[in-house]
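**Q** Sharing the feature lines straight out of Swiss-Prot:
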type	residues	note
MUTAGEN	H82 to Y	Loss of ubiquitin ligase activity
BINDING	C122, C129, H141, C145	Zn(2+) 1 binding site
BINDING	C152, C159, H171, H176	Zn(2+) 2 binding site
Amino acid sequence: METDSMECVSSTGNEIHQNGNGHQSYQFSSTKTHGGAAAAAVVTNIVGPTATAPATSVYELLECPVCTYSMYPPIHQCHNGHTLCSTCKVRVHNRCPTCRQELGDIRCLALEKVAESLELPCKFYNLGCPEIFPYYSKLKHESLCNFRPYSCPYAGSECGIVGDIPFLVAHLRDDHKVDMHAGSTFNHRYVKSNPREVENATWMLTVFHCFGQYFCLHFEAFQLGMGPVYMAFLRFMGDEEDARSYSYSLEVGGSGRKLTWEGTPRSIRDSHRKVRDSNDGLIIQRNMALFFSGGDRKELKLRVTGKIWKEQHSPDSGLSIPNLSSS
C-alpha cells in the first residue's frame with residue numbers, strides 16, 4: 001500500500017487524510033440442519049406461496065452432510081444409503097463421511113427423482129423473495145435474485161461480509177473506517193510525492209448519501225501497460241435497475257485545461273475489479289496527470305470534482321430532466 005497522502009476534501013472545505021485501514025472478518029450465523037441418510041419415500045408435497053420455509057424433512061434429505069449445500073445430480077450414496085454431493089465425494093477421498101464405507105460409483109437415482117417433483121421457495125424468502133421454483137431451477141434464480149444480500153464494496157481487501165445496504169453502510173463506516181459524506185457534490189484531492197511508483201492497491205473510497213441512496217466514489221492508481229494511470233468512478237449501493245435512475249460527472253483539470261467524464265453509476269452487484277477493468281470511469285494517464293498538477297511536475301496533485309443527479313422523466317416530452325437537488 002502506498003504511504004503517500006490521499007486527501008478527501010468535502011464540499012465544506014474540511015480535509016480528511018485517508019490511508020489504508022485494517023479490516024475485520026465477520027460471518028453471519030446460520031441455523032442450517034445437517035442431512036442424514038436418504039430415506040425410501042415418495043414425496044408429493046409442494047411448498048405453496050404462503051409457506052415460510054421449505055418442508056424440513058425433504059430439504060434435509062437433499063442437503064449434503066459435508067458442505068451442507070443442496071445436492072444436484074449426480075447425487076452419490078454409499079452401500080448403507082448415506083448420500084453426499086459429487087463435489088464432496090472427491091473431498092472425502094471416496095469414503096462415506098457418515099459410516100466410513102467406500103462410496104464406489106452408486107448414484108441415488110430415487111432421491112434425484114424426488115427432487116424433480118419438488119417446488120421450493122427461494123432461499124432468500126426470509127429477505128422478501130416470494131418466488132417458488134422447481135428444485136432444479138432454484139439455484140439459477142438464487143444466483144440472480146434481487147433479494148440476495150450485497151457483497152461489501154470495499155476494494156482494498158477481500159472482505160467477505162454480505163448484507164443489506166444499511167448493514168453494509170454501517171460496516172464500511174465502523175469496520176473499514178470509510179469517509180462518509182452527505183450531499184451530491186464532491187471535491188477530492190490526490191497527492192503523491194513520487195508519481196513514478198504506483199502499486200495496484202493504491203486507492204481510496206468515499207461513501208456519499210444523497211437522494212435517499214448511497215454511492216461509493218472510488219479513486220485509484222494502478223499499473224496499466226508500462227505506466228501508471230489514475231481512475232475515478234462511482235458505484236451505486238443497490239441494484240442495476242435502480243442505478244439507471246442516476247447520473248454523475250467527474251472533472252479533473254489544471255493549467256487552464258480540464259478533462260470530464262459523465263456516466264451512469266454501476267451497481268455494487270458488479271465487483272469493483274469488473275468495473276475497473278471495464279474502464280468505465282474517468283481515466284487519467286500519468287503524463288496528463290502531471291500536466292494538471294502544474295509546477296515542476298515532480299509531485300502529483302490531482303483535484304477531482306463532480307456531482308450526482310437523479311434523472312427525472314418528463315411525461316410530456318419523453319425526455320430525462322436532471323434533478324440536481326439532493327434533498
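Even glycines carry a Cβ here, placed using N, Cα and C.
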**Q** Check H141 (Zn(2+) 1 binding site) against DSSP and tell me helix, strand or coil, would you?
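**A** SS state of H141 (Zn(2+) 1 binding site) = helix.
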**Q** Going by DSSP, give the three-state secondary structure for H82 (mutagenesis position).
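**A** Note: H82 (mutagenesis position) is in a strand by DSSP.
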**Q** Fill in the CA-CA distance, H176 (Zn(2+) 2 binding site) to H141 (Zn(2+) 1 binding site), as an integer in Å.
**A** 31
**Q** How big is the gap, in Å, between the Cα of C129 (Zn(2+) 1 binding site) and that of H171 (Zn(2+) 2 binding site), rounded to a whole number?
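**A** Here the two Cα atoms lie 24 Å apart.
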**Q** If you measure from the Cα of H171 (Zn(2+) 2 binding site), which of the recorded positions H82, C122, H141, C145 is the nearest?
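**A** Out of the listed candidates, the nearest Cα belongs to C145.
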**Q** Going by Cα-Cα distance, pick out whichever of the recorded positions H82, C152, C159 is nearest to C145 (Zn(2+) 1 binding site).
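**A** For C145 (Zn(2+) 1 binding site), the spatially nearest of the recorded positions is C152.
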**Q** Could you find out if DSSP has H171 (Zn(2+) 2 binding site) as helix, strand or coil?
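**A** Looking at the DSSP assignment, H171 (Zn(2+) 2 binding site) belongs to a helix.
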**Q** Cα of H141 (Zn(2+) 1 binding site) to Cα of H82 (mutagenesis position): how many Å, rounded?
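**A** For H141 (Zn(2+) 1 binding site) versus H82 (mutagenesis position), the Cα atoms are 28 Å apart.
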**Q** Could you give the Cα-Cα distance between C122 (Zn(2+) 1 binding site) and C152 (Zn(2+) 2 binding site), in whole Å?
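**A** About 22 Å separate the Cα atoms of these two residues.
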**Q** What kind of secondary structure is C159 (Zn(2+) 2 binding site) part of, going by DSSP in three states?
**A** coil
